[in-house]
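J.: Annotated domain '4Fe-4S Wbl-type' per Swiss-Prot: 36-92, in sequence order. Annotation of the published mutagenesis C37 to S in Swiss-Prot: Partial loss of the Fe-S center. Complete loss of center and of disulfide reductase; when associated with S-59; S-62 and S-68; the original residue is retained in the structure shown. One mutagenesis experiment named in Swiss-Prot is C37 to A, and its note says Apo-form does not bind DNA. If you look up Swiss-Prot, you'll see C37, C59, C62, C68 marked as [4Fe-4S] cluster binding site, on the strength of a curator's inference. Annotation of the published mutagenesis C59 to A in Swiss-Prot: Apo-form does not bind DNA; the original residue is retained in the structure shown. Recorded in Swiss-Prot as a mutagenesis result, C59 to S carries the remark: Partial loss of the Fe-S center. Complete loss of center and of disulfide reductase; when associated with S-37; S-62 and S-68. Here the residue is the original one, but Swiss-Prot notes a mutagenesis experiment at this spot, C62 to S: Partial loss of the Fe-S center. Complete loss of center and of disulfide reductase; when associated with S-37; S-59 and S-68. Swiss-Prot gives this note for the published mutagenesis C62 to A: Apo-form does not bind DNA. Under the heading of mutagenesis, Swiss-Prot lists C68 to S and annotates it as follows: Partial loss of the Fe-S center. Complete loss of center and of disulfide reductase; when associated with S-37; S-59 and S-62.
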Amino acid sequence: MSGTRPAARRTNLTAAQNVVRSVDAEERIAWVSKALCRTTDPDELFVRGAAQRKAAVICRHCPVMQECAADALDNKVEFGVWGGMTERQRRALLKQHPEVVSWSDYLEKRKRRTGTAG
């Protein structure tokens, strides 16, 4: 071994990709600021097992529950309660619907179809 590290991998983002990323970040900041859990101790949301169901109660009346769920599903977040869903519930949805490209779109269509938020 030469003792040298390989060069860091560069990412070639186009201007359009940078704009999309900044728009996504701005949209995320906007909904996160409305989340009911924003002042909650994170330890209450990052629990294991049956305690997750109790933690999900915090989400029930949250105005951005759908955005939160979509963000967690799009980013395949493995831990914690997000958008009123436990880790197990998110894994099940991801497994049942591997074809979904945008969970935001999917959840919005489902909401319109069923007339519910979840």
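Using the three backbone atoms N, Cα and C, a Cβ is placed for every residue, glycine included.
At each noted position, the model has the original residue.
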J.: Neighbour count first, Cβ atoms within 10 Å, every protein chain included; then name which of C37, C59, C62, C68 tops the list of mutagenesis positions.
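T.: Selected residue: C68.
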J.: Determine the mean pLDDT over the domain '4Fe-4S Wbl-type' (36-92), rounding to the nearest whole number.
T.: 92
J.: Can you tell me how far the Cα of C62 (mutagenesis position) sits from the Cα of C37 (mutagenesis position), in Å?
T.: 8
J.: Under a three-state reading of DSSP, tell me whether C37 (mutagenesis position) is helix, strand or coil.
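T.: Helix, per DSSP.
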J.: Could you name the residues, excluding C37, C59, C62, C68, of the same chain that surround the [4Fe-4S] cluster site, i.e. Cβ within 8 Å of the Cβ centre of those residues, in sequence order?
T.: A35, L36, I58, V64, M65, V81, W82, G83, G84
